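Before any comments, here is the structure.
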Amino acid sequence: GLKEIFKAGLGSLVKGIAAHVAS
């Protein structure tokens with residue numbers, strides 16, 4: 001559903017930001 005897609009996108013976004021901040 002839409003919520004699952006949103007959660008997946010948000011999760012990858014958070015991971016990307018976390019990786020950017022950590023490096």
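Quick reminder: no glycine exception, Cβ is built from N, Cα and C everywhere.
The DSSP secondary structure for Glu4 (mutagenesis position) is helix. Counting only residues at least six positions away in the same chain, no Cβ atom sits under 8 Å from the Cβ of Glu4 (mutagenesis position). Quoted from Swiss-Prot, the note attached to the mutagenesis of Glu4 to Lys states: Increase in growth-inhibitory potency against Gram-negative bacteria and decrease in hemolytic activity. No change in growth-inhibitory potency against Gram-positive bacteria.
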